[in-house]
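Features reported for this protein in Swiss-Prot:
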BINDING   Glu19, His116, Lys206, Val252  substrate binding site
MUTAGEN   Cys26 to Ala  No effect on enzyme activity. Rescues the common polysaccharide antigen (CPA) biosynthesis to the wild-type level in cells having knockout of this gene
MUTAGEN   Asp172 to Ala  Residual catalytic activity using GDP-D-Rha as a donor and GlcNAc-alpha-PO(3)-PO(3)-phenylundecyl (GlcNAc-PP-PhU) or GalNAc-PP-PhU as acceptor substrate. Cannot rescue the common polysaccharide antigen (CPA) biosynthesis in cells having a knockout of this gene
MUTAGEN   Asp174 to Ala  No effect on catalytic activity using GDP-D-Rha as a donor and GlcNAc-alpha-PO(3)-PO(3)-phenylundecyl (GlcNAc-PP-PhU) or GalNAc-PP-PhU as acceptor substrate. Rescues the common polysaccharide antigen (CPA) biosynthesis to the wild-type level in cells having a knockout of this gene
MUTAGEN   Asp253 to Ala  No effect on catalytic activity using GDP-D-Rha as a donor and GlcNAc-alpha-PO(3)-PO(3)-phenylundecyl (GlcNAc-PP-PhU) or GalNAc-PP-PhU as acceptor substrate. Rescues the common polysaccharide antigen (CPA) biosynthesis to the wild-type level in cells having a knockout of this gene
MUTAGEN   Asp254 to Ala  Residual catalytic activity using GDP-D-Rha as a donor and GlcNAc-alpha-PO(3)-PO(3)-phenylundecyl (GlcNAc-PP-PhU) or GalNAc-PP-PhU as acceptor substrate. Cannot rescue the common polysaccharide antigen (CPA) biosynthesis in cells having a knockout of this gene
MUTAGEN   Asp256 to Ala  15% catalytic activity of the wild-type using GDP-D-Rha as a donor and GlcNAc-alpha-PO(3)-PO(3)-phenylundecyl (GlcNAc-PP-PhU) or GalNAc-PP-PhU as acceptor substrate. Rescues the common polysaccharide antigen (CPA) biosynthesis to the wild-type level in cells having a knockout of this gene
VARIANT   Ala259 to Thr  In clinical isolates: GKK-1 and GKK-3; colistin-resistant
Amino acid sequence: MRVLHFYKTYLSETVGGIEQVIFQLCESSGSWGIDNHVLTLSSDPHPPVVPFGGHVVHRARLDLQLASTGFSLSVFKQFRELAAEADVVNYHFPWPFMDLVHFLTGMNKPSVVTYHSDIIRQRVLLKLYRPLMSRFLHSVDRIVAASPNYFSTSDVLRQYREKTRVITYGLDKDGYPKPATQRLEHWREKLGPRFFLFVGVMRYYKGLHILLDALQGTDYPVVIVGAGPLQAELYAQAAALGLRNVHFLGRVDDEDKVALLQLSYAMVFPSHLRSEAFGISLLEGAMYGKPMISSEIGTGTSYINIHGETGLVVPPSQPAAFRQAMRWLWEHPQQAEEMGRNAEARYRQLFTAEEMGRRWSELYRELLEEKASSRYVKAAR
């Protein structure tokens, strides 16, 4: 069975949570007999077809980028051709231009939307886009949310309860590198035996300014991995607050990231807005058996991190509450270790890539069977 995935960006040209989810979905469902192809936009689409892991990436030229939305003229032809060869089309939402491609190409294959996030920030544009969005979501056969938390709190998904399913994101730990002893010793010597860790892009919804405010007047060692548009602003904030034990490492490679995950004491994840729909790096912390601190924003973060079991969940945008949670974990190492074990057990139970691949392959086959059944009914009339 061939599945066509469609999203505006993809690895390795851009690295983000959605791209990583698509990769894990393609690789994990591939072991269940799914032939995955990804169509995406690229500023340099040469070569246009690239084998990537166990799947294939097709690239169309990016002609225009406006309000985080990529546009392309050539993608209409490529999508029409690739969709004709596919058994199922898997759209990755949100991307308004994708909706146009869906309708203007007359796509009539079984279709599913992976609903990664509500549209949060572009509220003015959302008013213009809403009629098209509603028509698009109404037209597809299934919608998939990544957590029951997000499904129950999304005003959009509430309108499509009958066709919406929940399949959580999953990670393959075996696919992560195993850091060399020298690499581990390097970071242990540089950072010390215990530190809190944040991993992620420095975006507006990540709440890093809240984390820095929470550290004022404390000396907890905190390691921040990642870069992004707020980098200079956060550096300035840390300096203004006189924070001497915050280590900004910028981007690191995967081996260094795993080394830091293994060595860390606990994960801090201060995202305070619903734009943080799941939290892949939070799940990575659980995968490596770390207790977590996150905020209650009604999304998948509180499906990964269960308060009092795998870590602590605090109200969003409250530095004092975040500071108190950090203090509690720091002063209760035995309980923190137990929470870390619980976090890893929860990952193994719910969030493995194998489980994600199995459930998605079942959904794809269900869609094909429904299509075949509807054709049979029509032919019998």
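The backbone N, Cα and C atoms fix where each Cβ goes, glycine too.
Overlay of Swiss-Prot feature records on the structure.
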| residue | record | DSSP class |
| --- | --- | --- |
| Glu19 | substrate binding site | helix |
| Cys26 | mutagenesis position | helix |
| His116 | substrate binding site | coil |
| Asp172 | mutagenesis position | coil |
| Lys206 | substrate binding site | helix |
| Asp253 | mutagenesis position | coil |
| Ala259 | variant position | helix |
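Counting every protein chain shown, the Cβ of Ala259 (variant position) has 24 other Cβ atoms within 10 Å. Using a 10 Å radius centred on the Cβ of Val252 (substrate binding site) and all shown protein chains, the other Cβ atoms total 16. Within the set of binding-site residues (His116, Lys206), the lowest number of other Cβ atoms found within 10 Å of a Cβ is recorded at His116.
Cβ neighbours within 10 Å of Asp256 (mutagenesis position), excluding its own Cβ and spanning all shown chains: 18. Whole-number maximum of the Cα to Cα distances across the substrate-binding residues Glu19, His116, Lys206, Val252: 25 angstrom.
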